[in-house]
Amino acid sequence: MGSKVEQQYKLLNAELMDQVQKQRLEIGEYRKRVISLEREIMDIREEHVLQNHRQRMENISIVRSLMLSLNVDSDSLAVRQEPAPAAQINRPSGPRRSSREICKDMRRTCALARTTRPISPRRSSSVTSTVSSTSRRSSAEVQSEVVTTRIPEDRRANKPTPPPRRPAELVFDEDDSDDDFDEAVSPVEETQTEQNEENNRLFSIIEENGSEGESTDSSSSCEAIYCDTTFESSPPNAQVTVTPSGRALREVDTNIPVAVSLSRGKETGKGSWLAISVAVEDSPQEPSIQCPRLAVTRPSQSSGIFPDVNGLTPRRSLFNGIGKMAGSTSTPKSFLVEEMPSIRTRSRTAANKKSENTDMSSSFCNNSARPSRSCRPTSLVEPSLKNKLRNGSKGKAKAKK
């Protein structure tokens, strides 16, 4: 029993498998058929769209041709509006024509139906006569201009040359001369220009004389100002000492004055006078302190840059040494009163002399950029390496223990 049931189940299963296989094949065929139908539908739709586009273009061309034919003339439109005969016209059945051929035929009929034609622009006799008259007038004007330009040129050539003028006149009349040459000279304007030139000459001569007088006055006033700045010099019997720096400067520029030793004193009732000696450097341009205070600087020689006071130049001031070393002042040595040190202060100053000497020596070393002699080693023997490498404090502590 069990085997029969199993066999039946197997037969049913085989039949079912056959049915399923057949259905699958049918479904595949149906799908292929659907795809082919969809493709045909797409082709038909594409043809329909193209046909609609063609029909639209044909309609547009027909409408254009109708508009052209209607806009030709009112007479042709009135004739066309007449009622046509009732009899039907039998049109011959021929081959179908394209829209282009129809448009060409309609354009030909429209061109034949036109009664008025636009006149092309052409040159008439009146226009040519006006052109010839204008050309004659222009040629006559050009000839008259040429003649008028030749006349002033001849007058300029025949005009006598003026006498030579001074530089001040030439500078004064530069603008007027340029304007006279640029403009065209007429016979009425020539007399005016000659009068203006004479007036300008007289005015320039007056101006030149005035400027010369002003220059002489200014030079004399300047000389008077500069002459007032002189100082009392030494008597003529005094000997003049010439320094080498003064010689070198005088060879370069001869305007540098000779060094003069100045003296200042106050006469008493008996006629005796006191002379104060002032320290004078080698520079001959500034022999005393009062000179730079009272000197008048000329505007031509003064420059906008202030000289360097600390610069090493031959014309440095006497104030360079002030403030650099201890105890230096601007007063001369003759006015300084040296006090003699007392016996009590000698012992105090003796102890401080060594420290001052060391300070002065170090300062001179720094100023002269040389090392002091105290840096020199006392012996040339090299120290032992044992003392260098070992710690002295630890060694001493061990030795004490």
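Our numbering is plain: 1 for the first residue shown, then up by one each step along the chain.
Just so you know, glycine gets a Cβ as well, placed from its N, Cα and C.
None of the listed substitutions appears in this model.
Lifted from Swiss-Prot, the feature list:
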type	residues	note
MUTAGEN	N13 to I	In mei-S332-9; induces missegregation of chromatids during meiosis
MUTAGEN	G28 to D	In mei-S332-3; induces missegregation of chromatids during meiosis
MUTAGEN	V34 to E	In mei-S332-8; induces missegregation of chromatids during meiosis
MUTAGEN	L112 to M	In mei-S332-4; induces missegregation of chromatids during meiosis; when associated with H-
MUTAGEN	S234 to A	Does not affect phosphorylation
MUTAGEN	S277 to F	In mei-S332-5; induces missegregation of chromatids during meiosis
MUTAGEN	T331 to A	Affects phosphorylation and localization to centromeres
MUTAGEN	C375 to Y	In mei-S332-2; induces missegregation of chromatids during meiosis
MUTAGEN	P377 to H	In mei-S332-4; induces missegregation of chromatids during meiosis; when associated with M-112
MUTAGEN	E382 to K	In mei-S332-10; induces missegregation of chromatids during meiosis
MUTAGEN	S384 to R	In mei-S332-6; induces missegregation of chromatids during meiosis
> If you measure G28 (mutagenesis position) to V34 (mutagenesis position) at Cα, how many Å is it?
Replying inline: 10
>> I need the CA-to-CA distance for S384 (mutagenesis position) versus V34 (mutagenesis position), whole Å please.
In response: 116
>> Return the residues near N13 (mutagenesis position) by Cβ distance under 8 Å, restricted to its own chain and a separation of at least 6 in sequence.
In response: none
> Given L112 (mutagenesis position) and V34 (mutagenesis position), what distance in Å do their CA atoms have, once rounded to a whole number?
Replying inline: 60
> How big is the gap, in Å, between the Cα of E382 (mutagenesis position) and that of V34 (mutagenesis position), rounded to a whole number?
Replying inline: 117
> Near V34 (mutagenesis position), which residues of its own chain have a C-beta under 8 A away, given they sit six or more steps off in sequence?
Replying inline: none
